[in-house]
Structure formats: structure tokens, C-alpha cells
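> Quick one: the structure is below, and I'll ask about it shortly.
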Amino acid sequence: MNQKTPSTVEEIRIALQELGLSTNGNKEKLKRRWKFREKRLEEKRKQERYQKFSTSNENKTCLRYLLIVDVEATCEEGCGFSFENEIIELPCLLFDLIEKSIIDEFHSYVRPSMNPTLSDYCKSLTGIQQCTVDKAPIFSDVLEELFIFLRKHSNILVPSVDEIEIIEPLKSVPRTQPKNWAWACDGPWDMASFLAKQFKYDKMPIPDWIKGPFVDIRSFYKDVYRVPRTNINGMLEHWGLQFEGSEHRGIDDARNLSRIVKKMCSENVEFECNRWWMEYEKNGWIPNRSYPPYFAS
């Protein structure tokens, strides 16, 4: 049961005295002292929850599966990320890092609501036509379909999407995660920008199963091979491979990312989360990674 926050000077002094804290000062000083104490307690509670859900290095949960995504979104030429991008295509590939293969695929187009008419630039870039998104479900319905798709694999995803609980990061995030699966994408933008924006626009709560730590494949590749950061084509060229399908089509981009992951697995690369996100403009790096960040000279 939550303790009632003291409001009067006498109540604050009694509460501070019970905690063995100073009761000197005016009401404002006493309130600040109480708030500081509450902040410290909240940080301690979060840290205890982290310890509960994190694992030791000896017993860490290694990633077995990646959920590879590459969303496409509405766009205007020259606007970049300042544009109010809405998701129009959402693929998800369930990839087995041990078997080095795709187990299952999810794919759906999404109907935008704020700016339902695609720009000529967007249609040219993605190849997605107006008639395709006009008959597509809205984002909330696609998200429910994706949840059902992932729930279908609850026998291998540990914990399942029904059970996962993500704790909000403090100053650092544990490198080892109590999950055998993680989201993965090309750079941070799919998760920390496009998806985060979509939840913000739709005023939807962000479920624990889609936020938290994820693998930024582009940065992960850079750190593993000690090379400058590059795009999907650049990563494929490392093995003499060519892009298959149409660039900037979400499902084709995701499949080519899976080819990169497969090659890295064949070279005994151990995948781990290197980024996290909680909501729009609330994201960051996971410190103490196995592959130290590479900074090209």
C-alpha cells in the first residue's frame, strides 16, 4: 500500500523524523528533502527490479531468436525525420540464430490516418501504391495481428510476449537480458523513431513486448568487424552478395538483413542487444557491450 504523501509542515517533519532525517528548515526546504528522499527510494526500487529480472554473466540468457523488422513510412522528399512519418508497411521475420534460418514471417501493409494520401516521392521510393494502403488495416489492428503472430511462437520465445516485463532504464542498462529473443533492425530508426512516433501519434500505450533492448544491426556490424558504418548493400558486399528484391520495400529489406545475420552467425558472432528505446525521443545505447564501439578515424 502506497504511503500518503505528507502535505503540512508538521506531517513532513514527522515523516522525516521517522526516517532519521533532519527536520530543520522551512516548508519548502522540508518538501525538497522529502522529494529527494522519494526520488532515491524510487531509484532503489527500480534497481531492485533490475536485479530481479537481470542475470549473472555465468547464467546469462543468450539470444536464440531475432525478430527482424524493417518498416516503411510516409515521407516527403527533403523532409527526413522531421516529417510526421506514419508506418505503411510492417514486416517481421522470426530468425533462429542457431539454425541460421527464418522460422516464420509476418507482413502487413498499414493504412495511415493523419496523411492518408501518399506523396509521389513516397510511392516512387517504396513502390507502395495508394490502393494498397487504402485497403490495409490501421496500425492498432496490425499491431494486434503481430502480437497474435508472436504469441503463436510462445513455445520458443522465452519469456513469451504475454509474460515479458521491461523495466525502464536508469543510468545504465544491464548488457545481459533475461530473454532469448530480441527485436533487430537496420539502425535505430525503425524502433526508436518510426514505431515510437506511431505510438505517439495514435496515443497508444507501448506494450512491453515491443519496447526495451534491441539489436541495431548496422551499428553491431560496424563494431564486430571494426569498419565504418554502412547500409544494407554495404554489409552485403562484405561477403560479395547482392541485394535481392526491391530496395526500400520493408519485406525485402528485412529478408536481406536476415542474410547478413546468417553470414555473421556462420562466423560465430554472438548477437546481443546494443540499443534500447522506451518511447519517442527516449532511447539510448546499452553500455559494456561484448563488441566495443568502433569509431572510424
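Every residue gets a Cβ built from N, Cα and C, even glycine.
From a predicted model like this one, the values you see are computed outputs, not experimental measurements.
Here's the feature list from Swiss-Prot:
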- Glu72: active site, proton acceptor (ACT_SITE)
- His248: active site, proton acceptor (ACT_SITE)
- Asp70, Asp190: Mg(2+) 2 binding site (BINDING)
- 68-153: domain 'Exonuclease' (DOMAIN)
- His248 to Ala: Disrupts exonuclease activity (MUTAGEN)
- Asp252 to Ala: Disrupts exonuclease activity (MUTAGEN)
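If you look at the structure here, what lies around each of the features I listed?
Counting only same-chain residues at least 6 apart in sequence, those with a Cβ under 8 Å from the Cβ of Glu72 (active site, proton acceptor) are Ile87, Ile88, Glu89, Thr126, Ile128, His248, Arg249, Gly250.
Asp70 (Mg(2+) 2 binding site) falls outside any helix or strand according to DSSP and counts as coil. Taking a C-beta cut-off of under 8 Å and a sequence gap of six or more, Asp70 (Mg(2+) 2 binding site) has these contacts in its own chain: Pro91, Cys185, Asp186, Asp190, Gly250, Ile251, Asp253, Ala254, Leu257.
Per-residue pLDDT, averaged across the domain 'Exonuclease' (68-153), gives 96.
DSSP assigns His248 (mutagenesis position) to coil in the three-state reduction, placing it in neither a helix nor a strand.
With a cut-off of 8 Å between CB atoms and residues at least 6 apart in sequence, the same chain places Phe243, Glu244, Gly245, Ser246 near Asp252 (mutagenesis position), listed in sequence order.
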> Among all the protein chains here, how many other CB atoms are within 10 A of the CB of Asp190 (Mg(2+) 2 binding site)?
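There are 26 such Cβ atoms around Asp190 (Mg(2+) 2 binding site).
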> Hey, what's the Cβ neighbour count for His248 (mutagenesis position) at 10 Å?
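The answer is 16 other Cβ atoms.
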